[in-house]
Every structure is written in C-alpha cells, then in structure tokens.
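Read through the structure below, which is laid out as structure tokens, and then see the notes.
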Amino acid sequence: MTLHKERRIGRLSVLLLLNEAEESTQVEELERDGWKVCLGKVGSMDAHKVVAAIETASKKSGVIQSEGYRESHALYHATMEALHGVTRGEMLLGSLLRTVGLRFAVLRGNPYESEAEGDWIAVSLYGTIGAPIKGLEHETFGVGINHI
C-alpha cells in the first residue's frame, strides 16, 4: 500500500482550497484525473451546522451518495477531524461565544498506487474563528482524511 506521490488527497484538497485565483481550472483538472470535488462556504456559531453544510454540499455535488450510511459516515469523520484543527480540539463554538466563517473543499478518490485500496475522502477547512464581533477573529485551518 503505497501512496501515489501526485495523488496525495490531503495535499490536493488543501491546495484547491487555498488557490482561489485558479479554482475552476484546478477543479477541471482534478475531475479529469478522476477525483470528485466539492467546494463551498459556511458560517455559524454551531458546529452541527458546519457539518450539515458540508454533508449537504457533498451530496448535491455527487461526492457522496445521498442514500446509504458508509459514505456519509466517512465524510462525517473527515469533517470532524478537520473541525478539530479549526477549533483546536474544543468542538464547541456558540457555547464558548465564538463563531466561524469557513471555506471548504471536499475531495474523493484513490490516493494509492493500487486501485484495490479504494476511495478515500478529504475535507479541508480555512477561514476565521473568534468572538461573534467583526474584527475580533483570527485565521484558522483544519484538514481531515478518512477511508470510505
């Protein structure tokens, strides 16, 4: 089980998220290479709303199937891992009087040299976190990767 150097899923999702200037070109290239891609934005004082926004966008864009449990479950774990980075391990937002404004990228595909390894999913989050007062936030980032 060897990672394919050009198919590192976490790296690709982070680069997609941070490269806003050439986003559409990058999405086309990723899709041409067999990746399923979803991009979006979410802002909330509730972590469950962040999770729901990412799941809804992923289903609408075809990154995961609407029916079934396994794909949603994998996305959930990748999203929670990314949120741990954003919130520095404390998954609370509104109850600690903080809010997030995030862009997200979800990428699905096989990052390994062997097709037998199957698909994985990566969620990258970038934006701001802080008190719900304009100007009192700071940058934050998180990434999560899970097998499907």
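Including glycine, each Cβ sits where the backbone N, Cα and C put it.
For all the noted positions, this structure keeps the original residue and models no substitution.
The number of other CB atoms found within 10 A of the CB of LEU3 (mutagenesis position), across every protein chain shown, is 12. Among the mutagenesis experiments that Swiss-Prot reports, LEU3 to Ala is described with the note: Great decrease in binding affinity for mRNA.
Packing around HIS4 (mutagenesis position) is summarised by its Cβ count: 13 other Cβ atoms lie within 10 angstroms of its Cβ, all protein chains included. Quoted from Swiss-Prot, the note attached to the mutagenesis of HIS4 to Ala states: Decrease in binding affinity for mRNA.
As a published mutagenesis entry, LYS5 to Arg appears in Swiss-Prot alongside the note: No effect. Residues within less than 8 Å, Cβ to Cβ, of LYS5 (mutagenesis position) and separated from it by at least 6 positions along the same chain comprise none. In the three-state DSSP scheme, LYS5 (mutagenesis position) is classed as helix.
Cβ neighbour count for GLU6 (mutagenesis position) (all protein chains, 10 Å cutoff from its Cβ): 9. Looking at Swiss-Prot, you'll find the mutagenesis GLU6 to Ala noted as follows: No effect.
Quoting Swiss-Prot on the mutagenesis of ARG8 to Pro: Great decrease in binding affinity for mRNA. Taking Cβ-Cβ distances under 8 Å and a sequence gap of 6 or more within the same chain, the neighbours of ARG8 (mutagenesis position) are PRO111.
Residues near VAL51 (mutagenesis position) in space but far in sequence (CB under 8 A, at least 6 apart, same chain), listed by position: TYR76, THR79, MET80, LEU83. According to Swiss-Prot, the mutagenesis experiment VAL51 to Ile carries the following note: Increased ability to bind to hut mRNA in the presence of histidine.
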